[in-house]
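Here Swiss-Prot notes a mutagenesis experiment, Lys218 to Ala, with the remark: 30-fold decrease in affinity for prolactin recognition element. For the mutagenesis experiment Lys221 to Ala, the note given by Swiss-Prot reads: 30-fold decrease in affinity for prolactin recognition element. For 231-294, the entry in Swiss-Prot reads domain 'bZIP'. Quoted from Swiss-Prot, the note attached to the mutagenesis of Leu266 to Val states: Diminishes DNA-binding. The note that Swiss-Prot attaches to the published mutagenesis Leu273 to Val is: Diminishes DNA-binding.
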Amino acid sequence: MSEAGGGKKPPVEPQAGPGPGRAAGERGLSGSFPLVLKKLMENPPRETRLDKEKGKEKLEEDESAAASTMAVSASLMPPIWDKTIPYDGESFHLEYMDLDEFLLENGIPASPTHLAQNLLLPVAELEGKESASSSTASPPSSSTAIFQPSETVSSTESSLEKERETPSPIDPNCVEVDVNFNPDPADLVLSSVPGGELFNPRKHKFAEEDLKPQPMIKKAKKVFVPDEQKDEKYWTRRKKNNVAAKRSRDARRLKENQITIRAAFLEKENTALRTEVAELRKEVGKCKTIVSKYETKYGPL
């Protein structure tokens, strides 16, 4: 007999049913899973062990660095940071704190005048001072870098006291006024004592007697002496009188010349001083107006 289509049908394989071998394999896998997990926990992979060792080393380094910084800061001053400020790059913000409360909490003395001037200080500034003092603790000159408000206050007070002190009186003889005075050299020679220093009209001083008016002296009447009585004694006395009269005339002329040149210089100096005083009065008037405006606006000084 021939089949339809002229082909042969493939043989049908028998389906494997749930036999006893497959069930035994599944039970073996489920039983070996706890053993594998236990081995992994006892002997972790190499990468996990390296990460744990690195974390432990980093933690030990941080602890040793913190202990060293605390030891350095303890050598300079008592520890003042009991709490650390977290810093993650975004949530860090500068905050202001009360300096008085901060000093009282940490037992640090401070000058009241300095506290009155600087009541609030930023935390970053205080932290910067602490880090600078701890980093420079090894050299002996680091103690001079610590801020000492008491010394600065005393120095400012001493400078203010020096400014308030009245200046010492000035000798009027040492004061020189710029005066365009150029006397004739011949007049200076005539006003100088022969054989002495050249007369200086700027610094020369006269005695009170020299500045007093001189009385007019009447000349004595001439007495006629005949030639028979003009003996040697007469001529000696007459020569002495002539020399004395010449000396008195020369001294009087010298004094008159000195007074004349000195008076000319004083007149020019007086004119220069008057102009200077006028300028000073203008400046003082301006200062007075400024002070009066300030007092009317803000009250008396």
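In case you wondered, yes, glycine gets a Cβ from its N, Cα and C as well.
Nope, none of those substitutions made it into this model, it's the original residues.
What you are looking at is a predicted structure, and each value in this text was computed from that prediction instead of being measured.
A map of Swiss-Prot features onto the structure.
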{"residue": "Lys218", "record": "mutagenesis position", "Cβ within 10 Å": "6"}
{"residue": "Lys221", "record": "mutagenesis position", "Cβ within 10 Å": "5"}
{"residue": "Leu266", "record": "mutagenesis position", "Cβ within 10 Å": "14"}
{"residue": "Leu273", "record": "mutagenesis position", "Cβ within 10 Å": "12"}
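Applying DSSP to the domain 'bZIP' (231-294) sorts its residues as follows: 63 helix, 0 strand, 1 coil.
Lys221 (mutagenesis position) sits 41 Å from Leu266 (mutagenesis position), taking the C-alpha atoms as the reference points. Cα to Cα, Leu266 (mutagenesis position) and Lys218 (mutagenesis position) are separated by 33 Å.
Spacing of Leu273 (mutagenesis position) relative to Lys218 (mutagenesis position) is 42 Å (Cα to Cα, whole number).
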